[in-house]
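Take a look at the structure set out below.
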Amino acid sequence: MRGGSRHLSNEEDVSGCEDCIIISGTCSDQSSDPKTVPLTQVLEAVCTVENRGCRTSSQPSKRKASSLISYVQDLTGDGDEDRDGEVGGSSGSGTPVMPQLFCETRIPSKTPAPLSWQANTSASTPWLSPASPYPIIDLTDEDVIPQSISTPSVDWSQDSHQEGMDTTQVDAESRDGGNIEYQVSADKLLLSQSCILAAFYKLVPYRESIYRTLEKARVRAGKACPSSPGESLEDQLKPMLEWAHGGFKPTGIEGLKPNKKQPENKSRRRTTNDPAASESSPPKRLKTNSYGGKDRGEDEESREQMASDVTNNKGNLEDHCLSCGRKDPVSFHPLFEGGLCQSCRDRFLELFYMYDEDGYQSYCTVCCEGRELLLCSNTSCCRCFCVECLEVLVGAGTAEDVKLQEPWSCYMCLPQRCHGVLRRRKDWNMRLQDFFTTDPDLEEFEPPKLYPAIPAAKRRPIRVLSLFDGIATGYLVLKELGIKVEKYIASEVCAESIAVGTVKHEGQIKYVDDIRNITKEHIDEWGPFDLVIGGSPCNDLSCVNPVRKGLFEGTGRLFFEFYRLLNYSCPEEEDDRPFFWMFENVVAMEVGDKRDISRFLECNPVMIDAIKVSAAHRARYFWGNLPGMNRPVMASKNDKLELQDCLEFSRTAKLKKVQTITTKSNSIRQGKNQLFPVVMNGKDDVLWCTELERIFGFPEHYTDVSNMGRGARQKLLGRSWSVPVIRHLFAPLKDHFACE
């Protein structure tokens, strides 16, 4: 089914391709006479800023299939035609050579309904001619792992017309198995216009993408670049960049063409019209990633040897990295018997709690990579497993068997623990907690100062400074615990959040200026404080954001504002009064950012997932000196642990737990098929705002102020803390402060 076409926005232009590609083309001012424009060799690259889980607001790009990116050059000199079929102003033999980009990928659509309508309007969509004279230079790996027949890609040379040569066409398979086509002008996908040059100097994955692409071009061109063992990535890139900027001499463009003597890997270029593709399992059972798209040949050989040794009782799983097969791991695998090497462990810490928009993990549960992922069919499970892990660890042919099963229960749901050499740990839930809280690479800090419990007669009300207060979750929990609050100073810039706190707590909260404008004089005037809490925005820290700026740029820098005011609020050393603090942020952050935060706060975080005390997943890191922060999380009798407990009358839940609820409306839909979680009067329905509030632990209609709509209320809740988790952390404060 062919879909309609549309032009991508600027945001989509940046994320339209997963891999970096090289183009040797020419620069020209299209507004001037082409015959007077000098031909200048340039290096242009198209690359997402972050290879791991590229994601934008317009398309869930995590599921892009392994893209086939090509270089197309006009050698006819006849000029190109625009999207409307009209001949451009440049024609004749003097027409400069213009770069054309072709990218084929598989992207799930969020809106199946419009796709059906677009399918009826695509008859006039221009396509490339089968007899097109434009040579295609494929810069993808020849040894890439072939796609399965259920992950089709499109062969542009078989289904095209000559019109529209100046556009990049992306054929994307929608979630329901249909196809939708996008067209975008190639000059809008160039690095010089769509990417930030500073990213090359700041982001290692960006430089690695450039290096891998240049390395592929160098091998094809037979170019020898001098290198020595131990050279850094920057040192290896320098001569290759000079060669590329010089026009790929001496072979030039011809040297970038693939070797015709090598057989074509047809399984990697299977077309959507291939009858074998139509016989495969439903495409929405599969999920494809760009991360893990690197050559894993050596790792797979190592893992195959490991699996063979363990099967023949010649080796021990705990002596190998379960993800890559290397020996002498530095840590244990939290879910399955086996270890993890340093690089795989860091990847786990960053990506294990990263979820896609359908609620499933973004990467494989075993290796946190995966080119093609298989999703568990259990509605309460968010696990997925990659084809490579199933073939190596469970057994050859397992992946194909799994694709034919519907429903399929993953290896975390099946009662049987052992499947080949993939053996689930008996205590995996405790191991998972330890894995995220005991990092051997983190510094060992001195234990926080302990404050003895104060006799009831000497306790006084608590004084709180709340930074990035949100919707006053801290104040709400303190009141629910019965702790008397003498003053509650809150820094918040969101008008809707301030409205909720002001109305629901009847003016008991004093809202102050932006945190960046608060000085030591203000702290001295408002204080002293007994409790300082806060959680800076996670936009530039979360691995979900492909263009995140990290801890030291963008909103990530606001952490240092918390650190600054925390130091201002700390009592003098000779003052023995109890003083507590807590800082919260997302788990799916880079390991380096986590360690930097711990280094400044001089303590390691604890990881708490709200799934233990509520009906939704919400894993977060908490730093602080609150008493008993690392104690086990236990649900109380009043906690609503299942979705049904949170629903209104006559509404039935389809599942017991829901995935992480974010500020995006589609995060409410569950599972690989994006199902509605509730049934009412025989019809599927989304969660109502009051039900979302119960899931987070808030009272009914807590966010129902100032005529806010459903979307605005969900955004407030999506940025908030889980009330039962904060109650768990604040409960020991009852031994130090007066209670009602």
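Backbone N, Cα and C atoms are what each Cβ position is placed from, and that goes for glycine too.
Under the heading domain 'ADD', Swiss-Prot lists 309-441, citing sequence analysis as support.
The feature domain 'SAM-dependent MTase C5-type' is assigned by Swiss-Prot to 462-740. Looking just at the domain 'SAM-dependent MTase C5-type' (462-740), the mean pLDDT is 89.
Remark: T473 (S-adenosyl-L-methionine binding site) has F698, S720, W721, V723, I726 as non-local neighbours, by Cβ distance under 8 Å and separation of at least 6 in sequence. Annotation source Swiss-Prot lists S-adenosyl-L-methionine binding site at I471, T473, E492, D514, I515, R719, W721.
In Swiss-Prot, the entry for mutagenesis C538 to A states: Loss of methyltransferase activity. The structure shown retains the original residue. DSSP classifies C538 (mutagenesis position) as coil under the three-state reduction. Cβ neighbour count for C538 (mutagenesis position): 20 (other Cβ atoms within 10 Å of its Cβ, all protein chains included).
Annotated active site per Swiss-Prot: C538, in sequence order, evidence recorded as experimental evidence.
For the published mutagenesis C543 to I or N, Swiss-Prot gives the following note: Decreased DNA methyltransferase efficiency. The Cβ neighbour count for C543 (mutagenesis position), using a 10 Å radius over every protein chain in view, is 21.
Residue density at E590 (mutagenesis position): 19 other Cβ atoms are found within 10 A of its Cβ, drawing on all protein chains shown. In Swiss-Prot, the entry for mutagenesis E590 to G or K states: Increased DNA methyltransferase efficiency. The structure shown retains the original residue.
Sequence-distant neighbours of E693 (mutagenesis position) (same chain, 6+ residues apart, CB-CB distance under 8 A): P699, E700, H701, Y702, T703, L717. Looking at Swiss-Prot, you'll find the mutagenesis E693 to G noted as follows: In rahu mutant; male sterility due to defects in spermatogenesis, probably caused by transposon derepression due to impaired DNA demethylation. Abolished homodimerization and DNA-binding.
Here the domain 'ADD' (309-441) is broken down by DSSP into helix, strand and coil counts: 40 helix, 22 strand, 71 coil. Each residue contributes its Cα atom, and for C543 (mutagenesis position) and I515 (S-adenosyl-L-methionine binding site) these two points are 25 Å apart.
It is I515, among the binding-site residues I471, I515, whose Cβ has the fewest other Cβ atoms within 10 Å in the structure shown. Of all Cα pairs drawn from I471, T473, E492, D514, I515, R719, W721, which the record names as binding S-adenosyl-L-methionine, the longest spans 20 Å. Taking a C-beta cut-off of under 8 angstroms and a sequence separation of 6 or more, D514 (S-adenosyl-L-methionine binding site) has the following same-chain neighbours: S491, V493. E590 (mutagenesis position) has R719 as its nearest neighbour among the binding-site residues I471, E492, I515, R719, going by CA to CA distance.
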